[in-house]
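Student: My questions will all concern the structure given below.
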Amino acid sequence: MDIPVNAAKPGRRRYLTLVMIFITVVICYVDRANLAVASAHIQEEFGITKAEMGYVFSAFAWLYTLCQIPGGWFLDRVGSRVTYFIAIFGWSVATLFQGFATGLMSLIGLRAITGIFEAPAFPTNNRMVTSWFPEHERASAVGFYTSGQFVGLAFLTPLLIWIQEMLSWHWVFIVTGGIGIIWSLIWFKVYQPPRLTKGISKAELDYIRDGGGLVDGDAPVKKEARQPLTAKDWKLVFHRKLIGVYLGQFAVASTLWFFLTWFPNYLTQEKGITALKAGFMTTVPFLAAFVGVLLSGWVADLLVRKGFSLGFARKTPIICGLLISTCIMGANYTNDPMMIMCLMALAFFGNGFASITWSLVSSLAPMRLIGLTGGVFNFAGGLGGITVPLVVGYLAQGYGFAPALVYISAVALIGALSYILLVGDVKRVG
């Protein structure tokens with residue numbers, strides 16, 4: 001595509017918005033990971049079994065997934081500023097209260113509430129990037145904010161462990177929840193849609209708009225202009241192209257949730273690696289994924305600047321990343337810890353490289369239904385978060401981890417094929 005050239009220098013106000021999204025993603029994922037950090041101490045204090053702890057872990061994923069579509073609908077009605085303020089404030093309060101939980105049921109309830117309020121997060125990110133960035137910069141923007149999830153997991157988990165050891169597990173939730181509450185107030189004070197933002201130049205607005213950015217797409221819909229959803233709207237949301245993207249997101253999320261849930265157990269129980277060594281080995285794949293997601297956005301936008309079509313530039317990193325992720329099953333054929341770590345790091349690098357899937361949602365979704373489409377997209381990812389812990393657990397219990405890794409590889413392959421066979425040309429639906 002042609003990159004617009006303006007006589008006036010466009011300015012860089014949009015990058016402040018991108019940094020704000022990145023910080024929010026870091027907070028979002030730290031508030032997901034804090035329970036894993038504190039789980040052993042919680043089990044000991046409350047006498048919770050591993051099976052019961054499984055219910056606590058899954059409470060987030062179930063409600064997070066179920067609220068994706070309602071969250072997207074709400075986003076389309078009120079816009080990003082209000083949606084994200086309510087979401088960040090809500091999940092942060094629920095996180096803080098987890099530090100005062102009194103037992104199993106209160107933990108389950110509070111984790112479920114956390115999932116409800118986190119549901120609109122990534123549809124909101126997608127809507128903002130669509131409004132703030134031209135097409136040829138969008139993949140890099142998505143890659144940058146998506147990397148926040150790996151920063152939170154790879155770099156901040158040791159800090160949470162230190163807080164727990166210095167104080168108690170309660171403070172893991174109090175600190176992370178308190179930071180989120182403060183950030184929600186900063187967000188509401190600072191963020192505005194592009195046209196309402198102070199300090200943004202007309203040249204930058206023109207640059208974004210001329211490059212395909214929807215500079216008016218992040219404003220809340222006026223009450224009198226709101227339209228009820230119709231059967232035609234739902235048909236557009238489940239267009240063949242978008243179904244291909246949804247399947248791809250299920251595949252990307254499936255690999256991610258294997259690493260979030262079963263990877264440490266795989267190392268210690270299946271491969272007999274010591275807990276200390278496994279702790280180091282779990283960090284390496286997250287760092288590899290962090291590199292992968294940053295590199296994918298850069299590669300996608302570079303291809304656009306080199307004259308390749310938008311569809312080719314966006315789909316190539318996703319397809320390649322999903323195919324690379326299939327190498328995870330190679331760990332079935334070695335017991336060497338270094339080789340296992342390399343294969344797992346390569347697979348998770350591929351997962352990170354494929355994680356710019358959101359950039360295609362912003363290019364394919366019907367303009368009036370970006371939030372709803374993002375909700376369905378994230379719903380598909382949430383299904384991966386629900387099914388992988390269950391399927392891998394069942395396979396590992398009955399047959400060992402080898403068929404579980406084959407399952408993860410097969411899902412990644414299906415995801416790659418969905419982009420090749422279903423998505424086709426990247427053109428906005430409707």
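The backbone N, Cα and C atoms fix where each Cβ goes, glycine too.
For Tyr29, Arg32, Tyr64, Trp358, the entry in Swiss-Prot reads D-galactonate binding site, with the evidence type experimental evidence. Experimental mutagenesis at this site is recorded by Swiss-Prot as Asp31 to Asn, annotated: Loss of galactonate transport activity. Here the residue is the original one, but Swiss-Prot notes a mutagenesis experiment at this spot, Glu118 to Gln: Loss of galactonate transport activity.
Locate each feature and note its surroundings.
Tutor: Long-range neighbours of Tyr64 (D-galactonate binding site) (same chain, six or more residues apart, CB within less than 8 Å of its CB): Gly115, Ile116, Glu118, Ala119, Gly382, Gly385.
A 10 Å cutoff on Cβ-Cβ distances gives Asp31 (mutagenesis position) a total of 26 other Cβ atoms nearby, all chains included.
In this view, Glu118 (mutagenesis position) is surrounded by 25 other Cβ atoms within 10 Å of its Cβ, with every protein chain counted.
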Student: What count of other C-beta atoms do you get within 10 angstroms of the C-beta of Tyr29 (D-galactonate binding site), across all chains shown?
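Tutor: Other Cβ atoms found within 10 Å: 21.
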Student: Non-local Cβ contacts of Trp358 (D-galactonate binding site) (under 8 Å, 6 or more apart, same chain)?
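Tutor: Listed in sequence order: Phe122, Asn125, Asn126, Val129, Val142, Thr146, Gly374, Phe377.
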